[in-house]
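Participant: My structure is below; once you've seen it, I'll send some questions.
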Amino acid sequence: MEGEEYDKILVLNFGSQYFHLIVKRLNNIKIFSETKDYGVELKDIKDMNIKGVILSGGPYSVTEAGSPHLKKEVFEYFLEKKIPIFGICYGMQEIAVQMNGEVKKSKTSEYGCTDVNILRNDNINNITYCRNFGDSSSAMDLYSNYKLMNETCCLFENIKSDITTVWMNHNDEVTKIPENFYLVSSSENCLICSIYNKEYNIYGVQYHPEVYESLDGELMFYNFAYNICKCKKQFDPIRYHELELKNIEKYKHDHYVIAAMSGGIDSTVAAAYTHKIFKERFFGIFIDNGLLRKNEAENVYTFLKSTFPDMNITKIDASENFLSNLQGVTDPEQKRKIIGKLFIEEFEKAVNNIDIDINKTFLLQGTLYPDIIESKCSKNLSDTIKTHHNVGGLPKNLKFKLFEPFKYLFKDDVKTLSRELNLPEEITNRHPFPGPGLAIRVIGEINKHKLNILREVDDIFINDLKQYGLYNQISQAFAVLLSSKSVGVRGDARSYDYVCVLRAVKTSSFMTANWYQIPYDILDKITTRILSEVKGVNRILYDVSSKPPATIEFE
């Protein structure tokens, strides 16, 4: 989306895994954001209609050699033009370094939810953790060397309390505030938690307001965009796909579209919109890789044919090819690469059986913006957690033109589009299922026996969640088969069977997540049923890990 008609917030990426959540926060308040890497050249931004700048967090230490920094001329341009700057975590530390402050390793690293005190001259006596920072016996002593404001900093305007809960994730902290900066918040373990410069309209926070666990995070972005940057012109991010579809419509008479269809919401909604344009020149391909859930291959194909009776859809059974190539493979990234490679090979074989001109063919993908960010930030800035199946497995010599109408949208945006299309609720509310399928839910080596055990466990778990009315309250739920076995008793005999883990999480973004507290009586019923009906399992565990430090999937 070009967005010239909108007031822009420039978001500069220092490699944060939460980077896309900044964009999402801005989308939520109808602000257009332009994203660039930290090393952007001045010539590339001077002609933009920039109303403000946000500096993201990142996995580096700002004081280490080779860590990412803004170009000096770019930072000085922001100061010269007095473009408001909002630094988040690493971004705040970058501001401190650029303006002759100091950053050092934290004595106490902070991770997760933390209460932050918003500071003013009239409320510092309420601070109770003074002795955490040396010998200060009172708040007056503690803050005597810092400039405090008489009024609440405008970044925190309309926050109802002087204490707000935020998401922390840092090892370093600012230890010396640059000259002419105010100290505007502190936490129990981080004295300099937020800073503000009135002359240049610069704001820095050590925490992550973009993460949904930061209770007043969206309000901070609203204050920055509308009250500080004075943005006025709004845009509707969910209409992005309309522009993409309009751009591709000119090809509908002499081009084709092919799509890998899984039955998931992203690929299904993308196919529904694109099929409306290309009609008989649209071809959907559903590949059964042998790694799907119980009866899923047949159920998905039947669903797609009944929902889109006029759509060309081909089903390919490639299960034996996938399973034979995965034999003996235990490393999860290797599994993903093998599956990605085989998928492309099978897909290309299927396409070659269709009478179309490959040079005039688009490959439709339901890639979402979080897919791109979580897999790999530009220039390897961000630590790669996992290769995403939509963006990690595509070959460099891809023969098709790539069409990704949802690449700047988020999951809830696609759900809105699904409802606009009146697609069945089973699609709109379907939990995410990874591209590599059960390959990354069977820990270690994969074989048919393990897959069948996992299918039965997962089927009982999901169906019971639906029966008890919990499924739609949960963001994602699934079962995992561990590689280890445990000793048990069946009847009077010893058993030595697999251990299964049940996982259910609640999340708004899938970048952070909390484990879902299934009522104990329901969890007991589900567990009892699994152990009674599924052979090969004698122990069930329930995962109570949040993300971070865990990821949602095990592999």
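Counting begins at 1 with the first residue displayed.
Cβ coordinates come from backbone N, Cα and C, glycine included.
For all the noted positions, this structure keeps the original residue and models no substitution.
Checked Swiss-Prot, it gives:
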ACT_SITE  C89  active site, nucleophile
BINDING   Q93, N169, D172, H208  L-glutamine binding site
BINDING   R336, Q476, K547, I552, E553  XMP binding site
DOMAIN    235-430  domain 'GMPS ATP-PPase'
MUTAGEN   Y18 to F  Slight increase in affinity for glutamine. No defect in glutaminase activity
MUTAGEN   K160 to L  No effect on glutaminase activity. 1.2-fold decrease in affinity for ATP. 1.8-fold decrease in affinity for XMP
MUTAGEN   N169 to S  Slight increase in affinity for glutamine. No defect in glutaminase activity
MUTAGEN   E374 to L  8.9-fold decrease in affinity for ammonia. Severe loss of glutaminase activity
MUTAGEN   K411 to L  70 percent decrease in glutaminase activity. Loss of GMP formation
MUTAGEN   D412 to A  30 percent decrease in glutaminase activity. 7.9-fold decrease in affinity for glutamine
MUTAGEN   D413 to A  35 percent decrease in glutaminase activity. 3.6-fold decrease in affinity for glutamine
MUTAGEN   K415 to L  Increases glutaminase activity. 4.2-fold decrease in affinity for ATP
Participant: In this structure, which of the recorded positions K160, R336, K411, K415, K547 has the fewest other Cβ atoms within 10 Å of its Cβ?
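Facilitator: Among the recorded positions K160, R336, K411, K415, K547, the lowest count of other Cβ atoms within 10 Å belongs to K160.
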Participant: With the L-glutamine site defined by the record as Q93, N169, D172, H208, how many Å span the farthest pair of C-alpha atoms?
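Facilitator: Taking every pair of listed residues, the largest Cα separation comes to 14 Å.
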Participant: Using DSSP, would you call Y18 (mutagenesis position) helix, strand or coil?
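Facilitator: Looking at the DSSP assignment, Y18 (mutagenesis position) belongs to neither helix nor strand, so coil.
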Participant: What kind of secondary structure is R336 (XMP binding site) part of, going by DSSP in three states?
Facilitator: helix
Participant: Counting other Cβ atoms within 10 Å of each residue's Cβ, which of the mutagenesis positions Y18, N169 comes out lowest?
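Facilitator: Checked Y18, N169; of these mutagenesis positions, fewest Cβ neighbours within 10 Å: N169.
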Participant: Name them in sequence order: residues not among Q93, N169, D172, H208 whose Cβ is within 8 Å of the mean position of the Cβ atoms defining the L-glutamine site.
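Facilitator: In sequence order, the nearby non-listed residues are G57, I88, C89, Y90, M92, M168, H170, N171, E173, Q206, Y207.
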Participant: If we count other C-beta atoms within 10 Å, could you say which of the recorded positions C89, D412, Q476, I552 has the fewest?
Facilitator: D412
Participant: What is the total of other Cβ atoms whose distance to the Cβ of H208 (L-glutamine binding site) is within 10 Å?
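Facilitator: That number is 25.
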Participant: Does DSSP put H208 (L-glutamine binding site) in a helix, in a strand, or in coil?
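Facilitator: In the DSSP reduction, H208 (L-glutamine binding site) maps to coil.
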